[in-house]
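To start, the structure itself, in structure tokens.
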Amino acid sequence: MATTKRVLYVGGLAEEVDDKVLHAAFIPFGDITDIQIPLDYETEKHRGFAFVEFELAEDAAAAIDNMNESELFGRTIRVNLAKPMRIKEGSSRPVWSDDDWLKKFSGKTLEENKEEEGSEPPKAETQEGEPIAKKARSNPQVYMDIKIGNKPAGRIQMLLRSDVVPMTAENFRCLCTHEKGFGFKGSSFHRIIPQFMCQGGDFTNHNGTGGKSIYGKKFDDENFILKHTGPGLLSMANSGPNTNGSQFFLTCDKTDWLDGKHVVFGEVTEGLDVLRQIEAQGSKDGKPKQKVIIADCGEYV
């Protein structure tokens with residue numbers, strides 16, 4: 001597989017972004033082999049762009065689909081394939097040294113979103129002063145009983161925002177109740193990255209490559225009204241636009257670079273401590289230290 005299909009150019013980076021931030025942002029899409037952030041040695045700061053190399057070309061393509069024109073530390077970033085035309089494989093020269101395309105785009109951010117500032121859409125958390133019980137009357141609540149290793153860890157209770165994303169919420173609700181004949185019970189959280197997210201929902205292949213929705217194999221992104229504003233938010237995992245199935249993730253922290261790319265459809269109302277126990281089983285590459293199983297799940301009626 002050509003290296004150029006695996007190396008991404010990431011431009012428009014804020015000063016706060018470092019290799020750890022980039023690793024956390026891009027690791028959900030696959031194994032990363034290298035991250036380079038060129039420095040300006042006069043200012044001792046990075047130059048506003050970076051290169052992320054994936055092990056597999058298809059993972060790099062998924063990262064482009066999800067991360068291009070997303071927001072990271074308040075800046076809209078560009079994510080494209082790096083195109084080092086004159087550098088041979090194995091060369092020790094940095095890939096940005098001869099690439100006019102990179103010089104053109106380094107440090108550039110998109111301006112389109114500036115006009116939209118000030119009209120921020122509703123966020124996933126409830127409005128200040130509004131009791132959670134008010135939404136519970138119209139929105140379903142579901143639960144998952146978690147087992148870590150061979151020991152019960154507790155229950156996570158979640159409110160599904162059917163008032164905002166009814167199709168996505170109904171898919172998740174039915175997968176919790178198994179009323180369609182299949183669902184989450186007995187499946188695992190196969191990808192866990194501390195300070196980022198815990199991903200599960202692949203009840204067919206159990207490795208992030210499978211799962212299915214109640215509507216068939218995949219369904220479209222419903223909307224992106226709700227945002228990834230903090231820990232305990234429930235969002236759809238995908239492999240690009242309009243590829244929702246059954247896989248989902250629970251955020252461990254604010255992950256605003258996923259806004260507009262993944263559909264947020266719920267939030268943890270009880271059991272955030274259980275989510276933290278799941279998070280503690282994670283690793284930088286996402287492989288859990290112990291098996292984390294959804295031992296039981298269902299709906300509060």
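Count begins at 1; order follows the chain as displayed.
Even glycines carry a Cβ here, placed using N, Cα and C.
Keep in mind that what you see is a predicted model, and the values were worked out from it rather than measured.
Residues annotated as domain 'RRM' in Swiss-Prot: 6-84. The feature domain 'PPIase cyclophilin-type' is assigned by Swiss-Prot to 143-299, with sequence analysis given as support. Under its mutagenesis annotations, Swiss-Prot gives Y9 to A the following note: Decreased affinity for RNA. Among the mutagenesis experiments that Swiss-Prot reports, L39 to A is described with the note: Decreased affinity for KMT2A. Among the sequence features in Swiss-Prot, the mutagenesis site E42 to A is noted as follows: Slightly decreased affinity for KMT2A. Under mutagenesis, Swiss-Prot gives K45 to A with this note: No effect on interaction with KMT2A. Under the heading of mutagenesis, Swiss-Prot lists R47 to A and annotates it as follows: No effect on interaction with KMT2A. Among the sequence features in Swiss-Prot, the mutagenesis site F49 to A is noted as follows: Strongly decreased affinity for KMT2A. Decreased affinity for RNA. Swiss-Prot lists F51 to D among its mutagenesis entries, and the accompanying note reads: Abolishes interaction with KMT2A. Abolishes inhibition of KMT2A activity. Quoted from Swiss-Prot, the note on mutagenesis experiment F51 to A is: Impairs protein folding. Under its mutagenesis entries, Swiss-Prot includes R191 to A with the note: Expected to disrupt proline isomerase activity. Abolishes inhibition of KMT2A activity; when associated with A-196. The annotation that Swiss-Prot gives for the mutagenesis experiment F196 to A reads: Expected to disrupt proline isomerase activity. Abolishes inhibition of KMT2A activity; when associated with A-191.
In this structure the C-alpha atoms belonging to L39 (mutagenesis position) and R47 (mutagenesis position) are separated by 6 Å. Considering only the mutagenesis positions Y9, F49, F51, R191, F196, the residue whose Cα is spatially closest to the Cα of E42 (mutagenesis position) is F49.
Cα distances from F51 (mutagenesis position) to the mutagenesis positions Y9, K45, R191, F196 are smallest for Y9. F196 (mutagenesis position) is 22 Å away from F49 (mutagenesis position) when you measure Cα to Cα. When the C-alpha distances from F196 (mutagenesis position) to the mutagenesis positions Y9, K45, R47 are tabulated, the minimum falls on Y9.
The mutagenesis positions in question are L39, E42, R47, and the one with the fewest Cβ neighbours inside 10 Å is E42. Once Cβ contacts within 10 Å are tallied over all protein chains shown, the mutagenesis positions K45, R191 are led by R191. Just so you know, of the mutagenesis positions Y9, F51, the Cβ with the fewest other Cβ atoms around it within 10 Å is the one at F51. Within the set of mutagenesis positions Y9, K45, R47, the entry lying nearest in space to R191 (mutagenesis position) is Y9 (CA atoms).
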